[in-house]
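Chemist: Attaching a single structure in structure tokens format; questions to follow.
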Amino acid sequence: VLSPTDKTNVKAAWSKVGSHAGEYGAEALERMFLGFPTTKTYFPHFDLSHGSAQVQAHGKKVGDALTQAVGHLDDLPGALSALSDLHAYKLRVDPVNFKLLSHCLLVTLALHHPDDFTPAIHASLDKFLSNVSTVLTSKYR
């Protein structure tokens, strides 16, 4: 559960992401594909090369979903229900991949905003991404 301080930290951090959410999403995906090559199996039809249009487009979807989640911190299950259905029932993504992408998102955010990425912000973002991952995998059960 996100505390009031966590919610404030997440909103503050995400406000700095702003219009870069899609870029950061794509960068995190590229980082995940490089660091955890088994994640590529869910994207056999994608050109996974650096800067590919498909990775950029999916990165925008990731960024948009996280922006939506930040706007609904008090109702993540409601905000992400359709996305949870998609990943559980249609795409059947291994739940561990959400944790891997979360890690890569944290690294990406830290690289782009090193002065703002304090231990408190890091902890709050980690909790937020963990909550998002939990919601996205909740329908697997």
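If you go along the chain as it appears here, the first residue is 1 and each next one adds 1.
Every residue gets a Cβ built from N, Cα and C, even glycine.
Original residues fill every noted site, and no substitution is shown.
In case it helps, Swiss-Prot gives these features for our protein:
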type: BINDING; residues: H58; note: O2 binding site
type: BINDING; residues: H87; note: heme b binding site
type: DOMAIN; residues: 1-141; note: domain 'Globin'
type: VARIANT; residues: D115 to G; note: In alpha-2
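In terms of burial and nearby residues, how do these features look in this structure?
Modeler: In the three-state DSSP classification, H58 (O2 binding site) falls within a helix. Long-range Cβ proximity for H58 (O2 binding site), meaning a same-chain Cβ under 8 A and a gap of 6 or more residues, is found for G25, A26, L29, F43, F46.
A helical conformation is recorded for H87 (heme b binding site) in the three-state DSSP classification. Cβ-based neighbour count (10 Å, all protein chains) for H87 (heme b binding site) stands at 21.
Here the domain 'Globin' (1-141) returns a mean pLDDT of 94 for the predicted model.
Using a 10 Å radius centred on the Cβ of D115 (variant position) and all shown protein chains, the other Cβ atoms total 5.
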Chemist: Given H87 (heme b binding site) and D115 (variant position), what distance in Å do their CA atoms have, once rounded to a whole number?
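Modeler: Cα of H87 (heme b binding site) to Cα of D115 (variant position) measures 34 Å after rounding.
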